[in-house]
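A short write-up of the structure that comes next.
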Amino acid sequence: MPPSPAVVGRSLVNSFKQFVSKDLHTRHVDATYRLVLDCVAAVDPLMRLYTFGSTVVYGVHEKGSDVDFVVLNKTDVEDGKGGDAATQVAKGLQADILAKLARVIRQKHLSWNVEEVRRTRVPVVRVKGGGAVDFDITAYRRNGVRNSALLRAYFEQNPPCRWLSMSIKRWSKQTGLNASVIGGSITSYGFNLMVVYYLLQRNHLQFVPPSTIDVSRVEPLPPHLPLEEPADEGLELGTQVLDFLHFFLHEFDSDKQVISLNRPGITTKEELDWTKSAEDFARMNGEKVHYQWCIEDPYELNLNVGRNVTPLKRDFLRRHLEKARDTALLTIV
């Protein structure tokens with residue numbers, strides 16, 4: 001017998017005591033942003049620096065968490081609804097500008113540890129010891145800015161729903177489901193899409209067309225969004241958590257349906273041609289793509305954010321969803 005919503009809520013609120021006692025204001029990010037912006041200007045004064053990721057989505061920053069930055073040129077910003085090029089040429093241009101930026105950062109901040117990572121899907125510069133905040137920098141990619149702005153637009157509609165998202169994100173890392181953990185398969189971004197999709201299906205949020213998000217109208221460093229403690233000793237949070245788990249265990253049909261914010265209502269695998277035959281065809285072309293747990297990216301065409309979920313990992317996910325129901329996302333032993 002699963003615990004009641006009240007018990008789940010109290011347990012989760014208790015588990016976040018240390019988190020809410022911290023200074024979660026984004027002012028810590030502001031200082032680092034200005035230092036990095038100074039380095040960007042030294043490379044190219046016309047370049048813009050944007051923040052994306054959880055700091056933008058939630059409007060808070062926990063000390064010790066990494067921050068994501070991206071450098072964009074004037075054309076990227078003016079064409080704020082344009083798609084990101086995924087060619088090898090584009091990847092090379094990203095790596096080149098990041099190499100220049102990495103050199104400037106090393107010159108201006110001798111104590112910072114700067115690592116250039118080229119052999120990834122997206123080239124990135126990773127910086128540790130960046131003042132109070134560690135950060136990653138990518139280049140010429142608007143999708144991260146648009147994704148984060150879209151998710152923030154949803155959470156601004158109903159700010160307390162951030163607690164559901166943060167609870168699911170933390171649980172996903174504890175269970176090893178999160179791609180940030182070795183063996184994990186769904187990114188924090190993917191779990192955020194799952195949370196917002198669930199909230200839309202329950203009419204807790206109003207649909208936001210992804211096409212309305214324009215980088216030219218997004219603030220490079222969005223302001224802090226105060227985070228109030230869950231009301232009613234977490235009763236609403238406990239209710240949402242149990243219903244989220246029930247939804248993905250018993251209502252969402254992973255064999256036929258796609259988690260999608262691209263359009264209202266239900267999206268099917270058949271509509272997107274995310275079928276077993278498409279999976280087999282991709283494998284014949286050397287691509288490791290799975291359509292077992294489908295999460296459609298709002299901006300990157302034909303991208304399944306859940307592409308790393310194999311049949312085995314889908315079963316693993318379901319077992320953890322069942323266990324989460326009985327343990328209040330592992331907060332009740």
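Glycine residues also receive a Cβ, built from the backbone N, Cα and C atoms like all the rest.
As written in Swiss-Prot, here are the features:
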- SER54, SER65, ASP66, VAL67, ASP68, GLY144, VAL145, ARG146, ASN147, SER148, LYS169, LYS173, SER188, TYR189: UTP binding site (BINDING)
- ASP66, ASP68: Mg(2+) binding site (BINDING)
- ARG121: RNA binding site (BINDING)
- 237-302: domain 'PAP-associated' (DOMAIN)
- ARG141 to Ala: Does not affect UTP binding. 360-fold decrease in affinity for RNA (MUTAGEN)
- ASN147 to Ala: Severe decrease in UTP binding (MUTAGEN)
- SER188 to Ala: Severe decrease in UTP binding without affecting RNA binding (MUTAGEN)
- TYR189 to Ala: Loss of catalytic activity. Severe decrease in UTP binding (MUTAGEN)
- ARG307 to Ala: 50-fold decrease in affinity for RNA. Does not affect UTP binding (MUTAGEN)
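Secondary structure from DSSP puts ARG307 (mutagenesis position) in coil. Between the alpha carbons (Cα) of ARG307 (mutagenesis position) and ASP66 (UTP binding site) lies a span of roughly 24 Å. Sorting the domain 'PAP-associated' (237-302) by DSSP state (H, G, I as helix; E, B as strand; all else coil) yields 28 helix, 7 strand, 31 coil.
The binding-site residues examined here are ARG121, LYS169; by Cβ neighbour count within 10 Å, the least packed of them is ARG121. When the recorded positions ARG121, ARG141, ASN147, SER188, TYR189 are ranked by how far their Cα is from the Cα of LYS169 (UTP binding site), SER188 comes first. Residues SER54, SER65, ASP66, VAL67, ASP68, GLY144, VAL145, ARG146, ASN147, SER148, LYS169, LYS173, SER188, TYR189 are listed as the UTP binders, and the farthest two of them sit 24 Å apart at their Cα atoms. In the structure as shown, the Cβ atom of ASP68 (UTP binding site) sits within 10 Å of 19 other Cβ atoms.
Within the set of binding-site residues SER54, ASP68, ARG121, the entry lying nearest in space to SER188 (mutagenesis position) is SER54 (CA atoms). Around ASN147 (mutagenesis position), the C-beta neighbours below 8 angstroms that are at least 6 residues distant in the chain are PHE52, TYR189, ASP297, PRO298, TYR299. Of all Cβ atoms in the protein chains displayed, 27 besides its own lie within 10 Å of the Cβ of VAL145 (UTP binding site).
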